[in-house]
Amino acid sequence: MSIPDDKEAGTIDEFLQKEGVLDILQKLDHDLVGLKPVKDRVREIAALLVVDKLRSRLGLTGTTPSLHMAFTGSPGTGKTTVAMRMGQILKAMGYSRSGHLIVATRDDLVGQYVGHTAPKTKEVIKRAFGGVLFIDEAYYLYNAANDRDYGVEAIEILLNVMEEQREDLVVIFAGYEDRMNKFYSYIPGISSRIGNHISFPDYTLEELVDIAKVMVRDMEYRIADDAIPACRAYIEKRMQMPYFSNARTVRNLINRARMRSAIRIFNKAMDPNADGLVSRDELMTLITEDFPTVQELLERGETAIVE
């Protein structure tokens with residue numbers, strides 16, 4: 001087989017620019033605060049795909065690497081966001097027809113009676129063809145305590161599709177790392193089909209505060225400088241409590257602060273002794289009293305924990 005001149009391949013930078021991969025990676029940086037190990041792994045996968053494409057253009061032999069993945073980590077650490085961006089990368093580089101993301105759980109795949117599971121699972125897979133199927137908390141597909149559980153049928157269908165139609169579907173399993181490892185021990189065929197494992201660490205306190213700032217900015221709000229300590233104190237205490245969900249908990253906090261801000265502004269506007277005027281800056285700024293205090297968090301007890 002003749003090999004084309006090296007110039008036909010172009011530089012990797014030119015390839016990344018032309019295919020839009022650099023833009024997608026930059027969006028990932030914007031979407032996610034911190035998570036450097038995750039971003040590095042995504043870049044490694046992108047690099048492998050880029051080199052594979054360049055080799056193909058030069059007539060060099062090669063095989064498409066396994067693109068099925070496992071994302072492990074706590075809730076709210078960006079797994080779904082990374083899955084969405086990964087789908088876009090795969091589409092940009094020609095490894096996926098559309099790159100769209102379908103998110104599914106056990107309820108979407110497993111039926112409640114005999115003959116119900118296969119149609120449900122196949123319908124979800126059909127919608128995901130050409131893109132990425134993201135199965136959240138995948139370990140719930142298998143119930144070790146019930147050998148007649150219908151989840152086994154869904155798993156068998158998934159395993160077959162992952163092997164026989166891997167060029168038209170990327171499957172990403174997600175969940176807590178310890179539970180995923182146990183899941184692999186029950187269903188060894190899954191682990192052998194996964195080519196890329198990405199671990200998502202919990203955010204640090206300062207990263208969560210930065211996430212809060214990004215969230216309000218995207219909503220066209222801002223946190224007043226003297227309100228940052230109140231925001232930080234709430235997050236720090238919440239991190240020590242059960243059911244903490246990283247960025248999801250921060251989003252809940254911001255939504256609560258927005259609600260308190262709205263009530264504060266509304267009450268001020270309705271005050272008969274006030275002029276009723278509301279400035280743009282007031283509408284955009286979250287102040288200290290808009291953030292629940294640590295004492296309020298503790299007094300609310302379980303209602304705060306189960307967000």
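Here the Cβ of each residue, glycine as well, is placed from N, Cα and C on the backbone.
A quick note: this is a predicted structure, and the numbers were derived from the prediction, not measured.
Swiss-Prot annotations:
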- G73, S74, P75, G76, T77, G78, K79, T80: ATP binding site (BINDING)
- K79 to A: Abolishes ATPase and activase activities (MUTAGEN)
- Y113 to A: Increases ATPase activity and abolishes activase activity (MUTAGEN)
- E137 to Q: Abolishes ATPase and activase activities (MUTAGEN)
- R193 to A: Abolishes ATPase and activase activities (MUTAGEN)
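Location within the structure of each feature annotated in Swiss-Prot.
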residue	record	CB count, 10 Å
G73	ATP binding site	21
S74	ATP binding site	17
P75	ATP binding site	20
G76	ATP binding site	21
T77	ATP binding site	24
G78	ATP binding site	23
K79	mutagenesis position	21
Y113	mutagenesis position	7
E137	mutagenesis position	16
R193	mutagenesis position	17
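For T77 (ATP binding site), the nearest of the mutagenesis positions Y113, E137, R193 in terms of C-alpha separation is E137. The ATP site is set by G73, S74, P75, G76, T77, G78, K79, T80; from the centre of their CB atoms, other residues of the chain with a CB within 8 Å are F71, A174, F200, S245, N246, A247, R248. You'll find the Cα of Y113 (mutagenesis position) roughly 22 Å from the Cα of E137 (mutagenesis position). The two recorded residues, R193 (mutagenesis position) and S74 (ATP binding site), show a Cα separation of 23 Å.
A strand conformation is recorded for G73 (ATP binding site) in the three-state DSSP classification. When secondary structure is read from DSSP and collapsed to three states, E137 (mutagenesis position) falls in the coil class. DSSP assigns R193 (mutagenesis position) to coil in the three-state reduction, placing it in neither a helix nor a strand. Around T80 (ATP binding site), the same-chain residues six or more apart in sequence whose CB sits under 8 Å from its CB are L101, V103, F134, D136, A174, listed in sequence order. In the three-state DSSP reading, T80 (ATP binding site) counts as helix.
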